[in-house]
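Novice: When I checked Swiss-Prot for this same protein, it listed these features:
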type	residues	note
DOMAIN	73-249	domain 'Helicase ATP-binding'
BINDING	Ala86, Lys87, Thr88, Gly89, Ser90, Gly91, Lys92, Thr93	ATP binding site
MUTAGEN	Lys92 to Ala	Lethal in vivo and impairs ATPase with 2-5% of wild-type ATPase activity, a 20-fold higher KM for ATP and prevents RNA/DNA heteroduplexes unwinding activity in vitro. Leads to 13% of wild-type ATPase activity and higher RNA/DNA heteroduplexes unwinding activity in vitro; when associated with A-389
MUTAGEN	His105 to Tyr	Decreases the amount of 40S ribosomal subunits at 37 degrees Celsius; when associated with S-315 and S-393
MUTAGEN	Ser228 to Ala	Slow growth at 18 and 16 degrees Celsius, no growth at 14 degrees Celsius and drastic decrease of the amount of 40S ribosomal subunits at 30 degrees Celsius in vivo. Leads to 70-80% of wild-type ATPase activity, a 2-fold lower KM for ATP and a slightly reduced RNA/DNA heteroduplexes unwinding activity in vitro
DOMAIN	263-433	domain 'Helicase C-terminal'
MUTAGEN	Pro315 to Ser	Decreases the amount of 40S ribosomal subunits at 37 degrees Celsius; when associated with Y-105 and S-393
MUTAGEN	His375 to Glu	Lethal in vivo and leads to 70-80% of wild-type ATPase activity, a 2-fold lower KM for ATP and a reduced RNA/DNA heteroduplexes unwinding activity in vitro
MUTAGEN	Lys389 to Ala	Increases 3-fold the ATPase activity and a higher RNA/DNA heteroduplexes unwinding activity in vitro. Leads to 13% of wild-type ATPase activity and lower RNA/DNA heteroduplexes unwinding activity in vitro; when associated with A-92
Amino acid sequence: MATPSNKRSRDSESTEEPVVDEKSTSKQNNAAPEGEQTTCVEKFEELKLSQPTLKAIEKMGFTTMTSVQARTIPPLLAGRDVLGAAKTGSGKTLAFLIPAIELLHSLKFKPRNGTGIIVITPTRELALQIFGVARELMEFHSQTFGIVIGGANRRQEAEKLMKGVNMLIATPGRLLDHLQNTKGFVFKNLKALIIDEADRILEIGFEDEMRQIIKILPNEDRQSMLFSATQTTKVEDLARISLRPGPLFINVVPETDNSTADGLEQGYVVCDSDKRFLLLFSFLKRNQKKKIIVFLSSCNSVKYYAELLNYIDLPVLELHGKQKQQKRTNTFFEFCNAERGILICTDVAARGLDIPAVDWIIQFDPPDDPRDYIHRVGRTARGTKGKGKSLMFLTPNELGFLRYLKASKVPLNEYEFPENKIANVQSQLEKLIKSNYYLHQTAKDGYRSYLQAYASHSLKTVYQIDKLDLAKVAKSYGFPVPPKVNITIGASGKTPNTKRRKTHK
């Protein structure tokens, strides 16, 4: 049970190395002219970096650059604007931070000069992650650095900004707030703007904020860098208004390559709804010495399963959007620093975060589309030699999702779990939920939110709520019969209407 058996391969393995695409096309926002090449170096010591930066990189244990670093850092050091496309876990954080820090160093920035570099990123956790890397890289530099994110103390942030923060890492909403309202925030000397995970920033609704931010920030002689895992029309529009004409387009996600890391073993298991929790419980119980992330589709489902597993002495951490920022931050770093453990979370942790040495990614609730799948599994097998495994739970009615994954170049195997290895604790689970008022309420909330999330899936041909066996779904939440709940069902996951569907006892 600790390692599922590999039944059969769904796709071929990748055999090609990532390449750089630097040709000029209108689709790529007038990228560098054909024939222009970046300097190909492999070691950090081959770059003309300052001693404080080289000393920090050595202390961090890095010697050889990843593909995206080798392709991106030289042109950025030369002052070029860059539009970058790279796999998650490719090392792009160092790729943009090193040139930014070198720029501050060469200009001898001091606190009184204000903010010279701004890094914009979609989520608080990713901002904290980048801030942590920046802190290590700037250990031997005199320049100042800081972070502004939603949920943190705004007044304390404003005080630091007024004292002078040379490099600022920020989420879009809080950055716009400070740009508009914090007197004494000096950003007139801005020299570089970095937009990380641009597609995700736009996906979660920050398009208007980004346009306002770019309009406010000075653009004279400003270097800009935009990184995005996918190149959508909206990303191209954002690149057009934020980058100078003729940016260098660097692509290390070629069409012939698999969309996920080479060191990642990926599989799925076909499981009826009423057996899902039993299988998950059995798997986690037998892999307590591993480091595991379990993805669920809603905050309430995370809260329920975390409460349940902790109650029955299977210790887990939880991370979701309804937690206060300090709790999210503490949980994130606790799991990062742990050698083993289980983190149950929503997709808040699925993008960009670099959590060390994750052994397994479990997609207990299925992702909305292949891009979400790729970002989830990107939490393991990170770096050039990273290894990891992933397992996705699918019901028999959801197998159509495999076609979408195959079209997105995701190699997948089917795993089988012997039934005699699955713990049959259903009756004990139902007794517990019936007798414990708090768990009963959180189970009901989790059940309702699961159905709500299912109804909001964008792939309606795969995830059809009218084909869900509600009695079996209810059993996975510890109910012998479905509880009565209200859910909102819309024609699209983006704009559900007010039609109600009731599920009865």
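Glycine residues also receive a Cβ, built from the backbone N, Cα and C atoms like all the rest.
No substitution from the list is modelled in this structure, which keeps its original residues.
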Novice: Which secondary structure state does DSSP assign to Ser90 (ATP binding site), in the simple three-class scheme?
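Specialist: Once the DSSP labels are grouped into three classes, Ser90 (ATP binding site) ends up as coil.
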Novice: For Ser228 (mutagenesis position), which residues of its chain lie six or more apart in sequence with Cβ-Cβ distance below 8 Å?
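Specialist: Residues satisfying the criterion: Leu83, Gly84, Ala85, Glu197, Ala198, Asp199, Val235.
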Novice: So which mutagenesis positions out of His105, Pro315, His375, Lys389 end up within 10 angstroms of Thr93 (ATP binding site), measuring C-alpha to C-alpha?
Specialist: none
Novice: Does DSSP give Ser228 (mutagenesis position) helix, strand or coil?
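Specialist: Looking at the DSSP assignment, Ser228 (mutagenesis position) belongs to neither helix nor strand, so coil.
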Novice: Across the domain 'Helicase ATP-binding' (73-249), what does the pLDDT come to on average, as a whole number?
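Specialist: Taking every residue in the domain 'Helicase ATP-binding' (73-249) and averaging pLDDT yields 92.
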Novice: Just checking the binding-site residues Ala86, Ser90, Gly91: which sit within 10 A of Pro315 (mutagenesis position), CA to CA?
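Specialist: Checking each Cα against Pro315 (mutagenesis position), there are no hits.
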Novice: Can you give me the Cα-Cα distance between Lys389 (mutagenesis position) and Ser90 (ATP binding site) in Å, rounded to a whole number?
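Specialist: With the alpha carbons as reference points, the distance is 17 Å.
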Novice: Taking every protein chain shown into account, which of the recorded positions Gly91, Pro315 has the largest tally of Cβ atoms within 10 Å of its Cβ?
Specialist: Gly91
Novice: Applying a 10 Å Cβ distance cut-off over all chains shown, what neighbour count does Ser90 (ATP binding site) have?
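Specialist: Other Cβ atoms found within 10 Å: 26.
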Novice: Which of Lys92, His105, Lys389 has the fewest nearby Cβ atoms, counting only those within 10 Å, among these mutagenesis positions?
Specialist: His105
